[in-house]
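Student: What Swiss-Prot records for this protein is below:
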type     : residues                                            : note
BINDING  : 98-100, R126, 129-132, 139-141, T187, S319, 324-326 : substrate binding site
MUTAGEN  : R126 to A                                           : 10-fold decrease of fumarase activity
MUTAGEN  : K127 to D                                           : No effect
MUTAGEN  : H129 to N                                           : No effect on fumarase activity and essentially same conformation compared to the wild-type, but appears to dramatically reduce binding of ligands at the B-site
MUTAGEN  : H188 to N                                           : 200-fold decrease of fumarase activity
ACT_SITE : H188                                                : active site, proton donor/acceptor
MUTAGEN  : E315 to Q                                           : There is essentially no effect on the affinity values for both S-malate and fumarate. In contrast, the catalytic efficiency values have been lowered by 10-fold in both directions
ACT_SITE : S318                                                : active site
Amino acid sequence: MNTVRSEKDSMGAIDVPADKLWGAQTQRSLEHFRISTEKMPTSLIHALALTKRAAAKVNEDLGLLSEEKASAIRQAADEVLAGQHDDEFPLAIWQTGSGTQSNMNMNEVLANRASELLGGVRGMERKVHPNDDVNKSQSSNDVFPTAMHVAALLALRKQLIPQLKTLTQTLNEKSRAFADIVKIGRTHLQDATPLTLGQEISGWVAMLEHNLKHIEYSLPHVAELALGGTAVGTGLNTHPEYARRVADELAVITCAPFVTAPNKFEALATCDALVQAHGALKGLAASLMKIANDVRWLASGPRCGIGEISIPENEPGSSIMPGKVNPTQCEALTMLCCQVMGNDVAINMGGASGNFELNVFRPMVIHNFLQSVRLLADGMESFNKHCAVGIEPNRERINQLLNESLMLVTALNTHIGYDKAAEIAKKAHKEGLTLKAAALALGYLSEAEFDSWVRPEQMVGSMKAGR
């Protein structure tokens, strides 16, 4: 039995594995781009299949493709979407910057599978052509950016945003639950005036709420599709209604608000929509990194750190120190945030490097974008499930640190002035006294006045958490 078969493209014949659906151009790419291990993301492959499915339907409706061929292409695309042909898409991220080879990989797989569905024999009889039928009314230059936007929007809506909302809700519940716990604040890693633990966490909640708004603000641009622009944005070789109809069809089959891009030249020449959307993801990464760092600092200890909160003990933390437990969820989250920030640099460089009518950094851009979405979504889910929901206050430690803080002296500013208050704090620190003892020793106020004026619970403003 033959292990290879001959496939042809415009450059001639080439042997491909007999058991594979791909054709000549995919094989050439496999042989010419054996670079690293990163493959085209499955979600991008599925977005390409969705795009081809929608195009076949619209081409049929416009009388440009027979019902028989269109139906076979759609059935083949549905098989790809069901995961039946995942091993038919082996191409590397590091290929042509337009994604042409992955577009042709999809065209060849769908054409060969559709031909089989129509009774053809693989490698012997082509009833559906990869270019003339599957790629009808299309160019790689508008197909690949369309698939990028489809994959990106669906990932943001279905993966990232739900996890962001869940984590925000968890922290909001913690903020409300801890609204009456007065603790010492810290600025510059030094003691500061008091606030409540609920107020502190409310800041985290507000950060995430702003991140959600920024991400949602970017979605309409991502929902704009390049399909119909063909090679350079002019729409050469397309029906006048094709672009609008294919965007409408994609909106229907994905239940997402896709529209045809109002300017196809921008849609082909830039990656601006994903650059801007990823900027919002970078902002989310910055916020999550700050939150994770705060959590692990507040939970540091258990005896020699800040120790104001406890977090779940999920696994042993050391191979040499018995009983040690580390803030591993915080560490995982901060690492992935660093990766997202690195991805943002690469996406910015790729987005800025397009020339004339086409950006040719697209595979790298979408690879990094989808990785960032996946990392952030998975990271938030893990952090929420294994850390945030289990945050609990250590009230005894909180009260100890609060009562030992010299910054409670700030409450005296309006009564005896900044200079005298500072003198009290310095004397207390230098001589190891309490603030009250130092104040009384200096004779600046009476014991009754100190007890009346230095009351931490009255120094936090509204006891509400700012929600």
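If you go along the chain as it appears here, the first residue is 1 and each next one adds 1.
Quick reminder: no glycine exception, Cβ is built from N, Cα and C everywhere.
Every residue here is the original one, so none of the noted swaps is modelled.
What's the neighbourhood like for each of these?
Tutor: Over all protein chains present, the Cβ of N141 (substrate binding site) has 27 other Cβ atoms lying within 10 Å. Mapped onto three states, the DSSP output places N141 (substrate binding site) in helix.
Annotation note: R126 (mutagenesis position) sits in a coil segment as assigned by DSSP. There are 18 other CB atoms within 10 A of the CB of R126 (mutagenesis position), with all protein chains counted.
For K127 (mutagenesis position), the same-chain residues lying six or more positions away in sequence with a CB closer than 8 A to its CB are K69, A72, A114, S115, L118, G119, G120.
Around H188 (mutagenesis position), a 10 Å sphere centred on its CB holds 6 further CB atoms from the protein chains shown.
DSSP assigns E315 (mutagenesis position) to coil in the three-state reduction, placing it in neither a helix nor a strand.
Counting only same-chain residues six or more apart in sequence, the Cβ atoms lying under 8 angstroms from the Cβ of S318 (active site) belong to K324, N326.
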Student: In three-state terms from DSSP, label H188 (mutagenesis position) for me.
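Tutor: Coil, per DSSP.
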Student: Helix, strand or coil at T100 (substrate binding site), per DSSP?
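Tutor: Where T100 (substrate binding site) sits, the three-state DSSP reduction gives helix.
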Student: Would you please pick out, from the binding-site residues S98, T100, S319, the one with the fewest other Cβ atoms within 10 Å of its Cβ?
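Tutor: Sparsest of the binding-site residues S98, T100, S319 by Cβ contacts within 10 Å: S319.
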Student: Can you grab the distance from E315 (mutagenesis position) over to T100 (substrate binding site)? Cα atoms, rounded to a whole Å.
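Tutor: Answer for this pair: 46 Å between alpha carbons.
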Student: Reduced to three states, what secondary structure does DSSP give V325 (substrate binding site)?
Tutor: coil
Student: My understanding is the cutoff is Cβ-Cβ under 8 Å with a sequence separation of 6 or more in the same chain; which residues meet that for N131 (substrate binding site)?
Tutor: N107
